[in-house]
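Copied over from Swiss-Prot:
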- Cys122: active site (ACT_SITE)
- His258: active site (ACT_SITE)
- Asn289: active site (ACT_SITE)
- Ser38, Cys122, Asn289, Tyr319, Ala321: dodecanoyl-CoA binding site (BINDING)
- Trp42 to Ala: Retains 21% of wild-type activity. Loss of activity; when associated with A-161 (MUTAGEN)
- Thr45 to Ala: Abolishes phosphorylation. Does not affect activity (MUTAGEN)
- Thr45 to Asp: Mimics constitutive phosphorylation. Exhibits markedly decreased transacylation, malonyl-AcpM decarboxylation and condensing activities (MUTAGEN)
- Arg46 to Ala: Retains 7% of wild-type activity. Loss of activity; when associated with A-161 (MUTAGEN)
- Thr97 to Phe: Loss of activity (MUTAGEN)
- Cys122 to Ala: Loss of activity (MUTAGEN)
- Arg161 to Ala: Retains 69% of wild-type activity. Loss of activity; when associated with A-42 or A-46 (MUTAGEN)
- His258 to Ala: Loss of activity (MUTAGEN)
Amino acid sequence: MTEIATTSGARSVGLLSVGAYRPERVVTNDEICQHIDSSDEWIYTRTGIKTRRFAADDESAASMATEACRRALSNAGLSAADIDGVIVTTNTHFLQTPPAAPMVAASLGAKGILGFDLSAGCAGFGYALGAAADMIRGGGAATMLVVGTEKLSPTIDMYDRGNCFIFADGAAAVVVGETPFQGIGPTVAGSDGEQADAIRQDIDWITFAQNPSGPRPFVRLEGPAVFRWAAFKMGDVGRRAMDAAGVRPDQIDVFVPHQANSRINELLVKNLQLRPDAVVANDIEHTGNTSAASIPLAMAELLTTGAAKPGDLALLIGYGAGLSYAAQVVRMPKG
């Protein structure tokens, strides 16, 4: 029997850099409350959100991803010619086809490289990061861009008091490649499809096209169900990720959970028994929930402010629509 040849690549893979793009428009809680019976204090107390960013009409998930990738490449001291592939993780690339990744690669000037989109709700960044690391270790690529990008603002029903204050827009990218020491641990991922309706688009686009004068599609959220699932299940996911990476909770310097709700993340910190001085990302306060972009955006913010530094040992946990989750231990990159 003829054997099929295989390839292998770098054994030690890590994050070389991160780059963030935040839209200019800042939307306050007071502006959100013009459409609902609520207040800045009520929203902040329950979510930890004070402001968020909304993209301009001429901005898209792909255009924001491109800018984030440019900044990540610059921070790594690389050019588009040094990249072998792009993975875009998003829930808001509003074209069924073509995928966003080849468009982003072309905009960067990276011709002929591999590119694909990955959709796993708010856990998408963890899935994409794991895929990139495995591709590099398998020899399919040497250096890759992974970018989380979302334009969620058009999907929000601004009169839905249950979630109109949560979601926001933005993008952040990391460069993944060979490092002197292991910089990305195994990905622990899974899903609970029995709770798929907990975060959902309520009307599909085909149904809407058949009745364009009817209700339009929006994202709907069953907040209490998601809160319970995340607060009480994701602690175990984090422990499994640490076990897989061979590290203890007291060795974690930085905790970067999905920026869905600061109250959920406060419970996770207690559940995980991290060190009292461990840095906990709280980018949600001025960024909102940017779904697949939230973890890399939060990483960028920690590095920009100096709250974390390159090389710090970080636990990442993404969770959301699906319901899906993905977690891994990484070394923080350059900002």
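Note that Cβ sites are derived from N, Cα and C of the backbone, with glycine treated the same way.
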Least surrounded among the recorded positions, given as Trp42, Tyr319, when other CB atoms within 10 Å are counted
Trp42
Listed recorded positions Ser38, Thr97, Asn289; those within 10 A of Arg161 (mutagenesis position), CA to CA, turn out to be Ser38
Name the residues of the same chain, 6+ apart in sequence, whose Cβ is under 8 Å from the Cβ of Asn289 (active site)?
Ile49, Arg52, Cys122, Leu152, Ile166, Phe167, Ala168, His258, Gln259, Ala260, Asn261
Translate the DSSP assignment of Trp42 (mutagenesis position) into the three-state scheme.
helix
Determine the Cβ neighbour count for Ser38 (dodecanoyl-CoA binding site): the number of other Cβ atoms within 10 Å of its Cβ.
16
What is the number of other Cβ atoms found within 10 Å of the Cβ of Cys122 (mutagenesis position)?
32
Just checking, which of Thr45, Thr97 (mutagenesis positions) has the fewest C-beta atoms within 10 Å of its C-beta?
Thr97
How far is it from Thr97 (mutagenesis position) to Trp42 (mutagenesis position), counting Cα to Cα, in Å?
40
Dodecanoyl-CoA site residues Ser38, Cys122, Asn289, Tyr319, Ala321: biggest Cα-Cα distance, Å?
27
Could you check which of the binding-site residues (Ser38, Tyr319, Ala321) sits closest to Thr45 (mutagenesis position), going Cα to Cα?
Ser38
